[in-house]
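To keep things clear, I will list the structure first and then write my remarks on it.
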Amino acid sequence: MSSDNIKVIVRCRPLNARETRENALNIIRMDEASAQVIVDPPEQEKSATQAKKVPRTFTFDAVYDQTSCNYGIFQASFKPLIDAVLEGFNSTIFAYGQTGAGKTWTMGGNKEEPGAIPNSFKHLFDAINSSSSNQNFLVIGSYLELYNEEIRDLIKNNTKLPLKEDKTRGIYVDGLSMHRVTTAAELSALMDKGFANRHVAATQMNDTSSRSHSIFMVRIECSEVIENKEVIRVGKLNLVDLAGSERQSKTGATGETLVEGAKINLSLSALGLVISKLVEGATHIPYRDSKLTRLLQDSLGGNSKTLMCANISPASTNYDETMSTLRYADRAKQIKNKPRINEDPKDAQIRQLRDHIARLEAQLAEAQANGAKPMDVLRIGKSLMKAINGDELNLDGTFQGTAGAKLSEARDGDSEGESTEEEIVFVEDEASRKAADELEAKRRALAEAKQKRESELEQKEALNKEAIVTLTDLKSQLSAIKNSVFVVKQLEIKDKVLGKAQQKLTTRQEKHNALQQALQNKQTEHQTKTAEILSAVEKLERLKADISKTEAEINEVNQEIDDITEQHALSIEEERRELKEVDKRSALLDAIIQTFIPQCEVAKAEALAEYDEETMKWAISPEKVDREHQMLLKRVRHMQILYPSGSTKPVFFGKGKDTRALVNFSQLSGNILELEPELPERMTVGEEMDGYQSYGMNEDEMHDTQLQMFYSQIDTYE
C-alpha cells in the first residue's frame, strides 16, 4: 500500500471593508510559481519585540493570491481528488483558518462563482454521464454538522445523533439520513437545504460566522463487469467546512456565542494535537479527544486522499492568526495517509439495491402469473418503483418494507375492500408499457442491423478505392526504378571520388585530434595551476556564504521561537480572560446559592447531581431523586408530634430508637440573613395556631387542626 502525504494549499483573500477602515497593511506576498507564502511582520510587531524580525517563508503544494477564482482553484487542486473518488478512493477536502478568512466562500461560493462543493458535484456527474455503458453508478448524499460537540442531521431532522464504530463499517453516524441523487442539480439542492439549517451568527469579525463544523458526504458506488466478473468500487467524498478559530477579544462574543466559540476552539485544538502527534510518529493518536477528530480519523493518517485548504487574511492586524494558520498547515503537509481502492466492500449498496429490485420484479411476475388480486399487484408495483427511485434506501444498506411478505399476508388473510378502477388501470398500463418497451427494442435492433449493413458496404467501397490507389502507386514506383538505374551508375562513380576525399579528410582529422589533445593537456595543466591559486579564495568565499546562510537560519529559528512565545503568551492571556469570565459567573452563582438557598439543600442537590463525561454537563440523577423522595416520605410517616410544656408550637420526633428531634418546622422561617422578613401569604403551623387561640380554640382542637395541616403538606409534597 503506497503512502500519500496530505496535500496543502493556501489561499489569501483580499482586504475587507473593516480592515480597510482600520488602516491595516497587506503583509502577505504569494509566489505561485514556487508555491511559497512570504509573511512580512508588521512594523508595530518589529518595534514591540525586536528589530531583527525578517520575513517568514512557507512552502506548500500550491498557493493562490487575492486575484484567484474558485473555478481555477478547483481545476488545479480539487479536481484530481474528485477523479480519485470515481476510481474507488476515499477523498477529503477541508478548509481551515481563522474566522472570516474565506473558508465557506472557498467551499460553497455562490451562484455566480460556485465553490469547491458545487464544482465537485458538476464534475462528478459529468464524468458519470460520459462513462462507458457497462458501468452503473449509485450516488448517495448526506449532510451533518458538529455543533457544540453534538452531531446533527442538516437535511432530515435536527436531533442529536450518536457516533458509533464497528469492524465492517468503521466510524459512522447512526441514524444519519442518506439520499439517492441522479443529477448534480439534485445534489446541489440537497446541499442548499442543509446549508439553510446550519448554525450561523454575527460577530465583530464576520457577519455570517459559522458556529459549527459541517461535513457534506457523497458516496459513489460503481458496478462494472471486467473479464466476465462484476467488480464494485466504492468511493467516498468528504467536503468539510470547519468553523474558524477565534479570539473573544476580537470577535466580541458574549453569552451563547462565547460558549460556541469555546467549543469550536476546543475541537480545533484537538485537531491540532492529532496533527502534531501524527507528524511526530507517536504510538497513540488522541482521535477520541473530540468528535471532529473521530469523524476525520480516516482523513488524517488513514485510508483517504486528503487536501487541506488553509485560508488566511492579508491584514497586518491578523498577523498572529495568520502565522498560527500557516504553522498549522505546515505541520499538516507532513502527515502520510495510506489510501487504497475500496473494491467489493461488504456494505456496497448497489448490489443490494439491484438484488432487491430483481426480487420485486420476480414477485410481480409471479403475482401476475398466479392471478393475484389487483391490490396485491399494485402494492408490489409501488414497492418496485420506490426501490428503483431509491426511496427505500437505509443507512445500513437494507430496504424498508418487503413486498413479498405483504403479499403472503394478503394471501393468508381476507382482503379488505374491492380493488378500484384506478388500480386495475395501473396494471394494464404496466403491461402496455412492457409491450411498448419490447416493440421499441425490436425497432432498435432492426435499426442497428441496417446501420451495420450500411457500414459494411462503405468498408467495401473504401477497399476498392484503396486497391485502385495502390495499383497507381505501383506503376509510379516501377517507372521510378527504371529511371534510377542510370542514377545508380552515376552514384558509383561519385562514391569513388568521395571515398578518396574521405580518406584525406580522415587523415586531416587525426592530425587535428592530436593537436586538440595536446592543447587540452596544456589547458588542463593551466587550469590546475589556476585552481591552486584560486582555491584559497573560493574556499574563503564559500565559508563566507555558509556563515551568512547559517546566520540567516539562526535568525529565522530565533524569530520562530519568539513568534511561538508570543503566540503562547497571547493564548495564555486569552485563556485567563475566559477563565476570569467563568470565575465571575461561578462567584455569582455561589453568592446566589449562599444568599437564597440553605446549605443543607445545597448539599442535597450536590449529592443528587452527576457529571456526564460525554456531554461534559451536570445533570440531576432521577434515580437518586426518587430514592431521596422515598427516604424523606418514610421518615415523615414515622414522625411523632409533641408539644413541649407551656408551648403551642409542635416538635417532631422519630419513632423507635431514634427519639431525637428531627425538624422544628415552626422555626424554619426564622434567622434568614438576620433580616426583617416580609409578611408571607401563608403562615407557618405555629403562627396559625397562635391565631386560632384568638378564636377560642382549646388545646385538643388546636392539635387536630395542626395534624390536618401537617398531613396536607405531606400529601402536597408527595
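Each Cβ is built from the backbone N, Cα and C atoms, and glycine gets one as well.
So, quick note: what you're seeing has the original residues, none of the substitutions.
Among the features that Swiss-Prot reports, domain 'Kinesin motor' is placed at 5-335, with the record citing sequence analysis.
Taking the Cβ of Ala101 (ATP binding site) as reference, residues of its chain lying under 8 Å away and at least six apart in sequence are, in sequence order, Arg13, Gly244, Asn311, Ile312, Ser313, Thr325. Residues annotated as ATP binding site in Swiss-Prot, with sequence analysis given as evidence: Gly97, Gln98, Thr99, Gly100, Ala101, Gly102, Lys103, Thr104.
Secondary structure from DSSP puts Thr104 (mutagenesis position) in a helix. For Gly100, Gly102, Lys103, Thr104, Trp105, the entry in Swiss-Prot reads ADP binding site.
The mutagenesis experiment Thr104 to Asn is recorded by Swiss-Prot, whose note states: Motor domain mutant, the overexpression of which leads to significantly shorter membrane-bound axonemes of the caudal, ventral and posteriolateral flagellar pairs, but has no effect in lengths of the cytoplasmic portions of the axonemes; when associated with 351-R--E-718 del. Every protein chain considered, the tally of other Cβ atoms within 10 Å of the Cβ of Thr104 (mutagenesis position) stands at 24.
Annotation source Swiss-Prot lists Mg(2+) binding site at Thr104, citing experimental evidence.
The number of other CB atoms found within 10 A of the CB of Trp105 (ADP binding site), across every protein chain shown, is 16. Its Cβ taken as reference, Gln98 (ATP binding site) is surrounded by 24 other Cβ atoms within 10 Å in the chains shown.
There are 26 other CB atoms within 10 A of the CB of Lys103 (ATP binding site), with all protein chains counted. Take the binding-site residues Gly97, Gly100, Gly102: by the count of other Cβ atoms within 10 Å of each Cβ, the lowest one is Gly102. Cβ-based neighbour count (10 Å, all protein chains) for Thr99 (ATP binding site) stands at 24.
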